[in-house]
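Going by Swiss-Prot, these are the annotated features:
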ACT_SITE  Tyr359  active site, proton donor
BINDING   Phe104, His214  serotonin binding site
BINDING   Thr175, Ser176, Thr273, Val380, Gly381  pyridoxal 5'-phosphate binding site
MUTAGEN   Trp95 to Ala  Abolishes enzymatic activity
MUTAGEN   Ser106 to Ala  Slightly increases enzymatic activity
MUTAGEN   Phe127 to Ala  Reduces enzymatic activity 5-fold
MUTAGEN   His214 to Ala, Phe or Gln  Reduces enzymatic activity 50-fold
MUTAGEN   His214 to Gln  Reduces enzymatic activity 20-fold
MUTAGEN   His214 to Tyr  Abolishes enzymatic activity
MUTAGEN   Asp298 to Ala  Abolishes enzymatic activity
MUTAGEN   Ala300 to Gly  Reduces enzymatic activity 7-fold
MUTAGEN   Leu336 to Ala  Reduces enzymatic activity 40-fold
MUTAGEN   Glu358 to Ala  Slightly decreases enzymatic activity
MUTAGEN   Tyr359 to Gln  Reduces enzymatic activity 20-fold
MUTAGEN   Lys361 to Ala  No effect on enzymatic activity
MUTAGEN   Val380 to Ala  Reduces enzymatic activity 5-fold
Amino acid sequence: MGSLDTNPTAFSAFPAGEGETFQPLNADDVRSYLHKAVDFISDYYKSVESMPVLPNVKPGYLQDELRASPPTYSAPFDVTMKELRSSVVPGMTHWASPNFFAFFPSTNSAAAIAGDLIASAMNTVGFTWQASPAATEMEVLALDWLAQMLNLPTSFMNRTGEGRGTGGGVILGTTSEAMLVTLVAARDAALRRSGSDGVAGLHRLAVYAADQTHSTFFKACRLAGFDPANIRSIPTGAETDYGLDPARLLEAMQADADAGLVPTYVCATVGTTSSNAVDPVGAVADVAARFAAWVHVDAAYAGSACICPEFRHHLDGVERVDSISMSPHKWLMTCLDCTCLYVRDTHRLTGSLETNPEYLKNHASDSGEVTDLKDMQVGVGRRFRGLKLWMVMRTYGVAKLQEHIRSDVAMAKVFEDLVRGDDRFEVVVPRNFALVCFRIRAGAGAAAATEEDADEANRELMERLNKTGKAYVAHTVVGGRFVLRFAVGSSLQEEHHVRSAWELIKKTTTEMMN
């Protein structure tokens, strides 16, 4: 086993300063280190387009290149930065690359980076209002701004024109957390409603989602203690463009109720990961209301598009759901991690998650006039996430953010038209936002004579494309068929990147088919 080398000669190149006091926040060092870090970031964004999107490294490569044990003695920061450049960057998958089309984007911006940097420097831990009033109030303000941009009902806002509302929001790390905390709240409400003593009735609770729902939902259900046998995955098909069919949902919920189970929670998705399908929010809410089940809307990706009036209809009926989450870190120029969860009645959430140890008690919390965000999440500690979201909205404004969304959608439309213009390919599902699902169609050539052959041809096309380093695309399975996903939205992408990727796809396909 490896061990810490305490021999000073092993690190003779990095001598420790004799008699120097350790000052990790020395003002001169902070300025020097951050200047170098900012220069690195700026250079990275200038050069990332020329880097292979996918790295050519093997598992364990980094331990072979860097020290297996931590150094005993100090090293100049320049040495640390040199190792970052020489060893870490070559092993990165470059999500910031304009040639990255594989997954939903992790967008970023100068304002978000600055906000995240400042929040990290302040390093506040705003678990209660008193622990950092500005951190809590900034988060509340940013969430209410975003709620207005999304035209959410005031019932989801922390503050209304009449003062503090009954609803509100919290910024979490991921959609997984948003689903987990709302599942816990729904679970507890259903247990109370069914007259169960504690968790004794947990085995009777049932939850529902379409088979296109993100896997994180099914994971969160297990974490919340739901019996896997009662987690319903409702089949979808081409007849509903792979969105959840309210009639099938009603059938499943009614069958469970008739069997003595308690329908507890329904997850509707606006913009599924596989194909960008949209579940009909209003109709789903109407079905769930028959059983007093909690309805959550997962709009992690496509929720950002709903700041544009032309996409807002995808949230119609949201006033009848219990919670909704969306992730600005996907498509709203705000770096990871930033998932915004809104609930119509915060008391239902805090009732399940509240903790009040003696050492956290204070007059502000006891007054009921403030929000203690620790009571809307799993943990207690939390980052100052609201700052970067506020800085993005304050710096760019609604119009620029809408322009960003519309530009990505327009570029996706360009790609969709290019695909439709080549009879070797087909667009598999309607393009609702900025994701195009396409494939080499069966019958396009000898290498794709049957549907099964076409599946293999598409798999080979994806692998060949990704090996070039010039583009990165991913796949999914829709209707039993292997499909390529082309997701537009990287912050540095322009139309010429989309067209270049298409030329590479055409060229590679021609080489394969011949």
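Yeah, the Cβs are placed from backbone N, Cα and C, and that goes for glycine too.
Residues Thr175, Ser176, Thr273, Val380, Gly381, recorded as binding pyridoxal 5'-phosphate, reach a greatest CA to CA spacing of 30 Å. Per Cα geometry, Gly381 is the residue among the recorded positions Ser176, Asp298, Ala300, Leu336, Gly381 nearest to Glu358 (mutagenesis position). Of all Cβ atoms in the protein chains displayed, 23 besides its own lie within 10 Å of the Cβ of Thr175 (pyridoxal 5'-phosphate binding site). Among the mutagenesis positions His214, Asp298, Tyr359, the residue whose Cα lies closest in space to that of Gly381 (pyridoxal 5'-phosphate binding site) is Tyr359. The DSSP secondary structure for Ser176 (pyridoxal 5'-phosphate binding site) is helix. When each of the recorded positions Trp95, Phe104, Phe127, Tyr359 is scored by how many other Cβ atoms sit within 10 Å of its Cβ, Tyr359 comes out lowest. Among the mutagenesis positions Asp298, Glu358, the residue whose Cβ has the fewest other Cβ atoms within 10 Å is Glu358. Rounded to a whole number, the C-alpha distance linking Thr175 (pyridoxal 5'-phosphate binding site) with Val380 (mutagenesis position) is 18 angstrom. For the mutagenesis positions listed here (Ala300, Leu336, Val380), the lowest count of other CB atoms within 10 A around the CB belongs to Val380.
Using a 10 angstroms CA-CA radius around Ser106 (mutagenesis position), none of the recorded positions in Ser176, His214, Thr273, Asp298, Tyr359, Val380 qualify.
Here the Cα atom of Ser176 (pyridoxal 5'-phosphate binding site) is found 9 Å from that of His214 (mutagenesis position).
Here Thr273 (pyridoxal 5'-phosphate binding site) comes close to Phe104, Gln212, His214, Tyr301, Thr476: these same-chain residues lie at least six apart in sequence, with C-beta atoms under 8 angstroms from its C-beta. Figure note: comparing Cβ neighbours within 10 Å for the mutagenesis positions His214, Lys361, the maximum is reached by His214. Between the C-alpha atoms of Ala300 (mutagenesis position) and Tyr359 (mutagenesis position), the distance comes to 35 Å.
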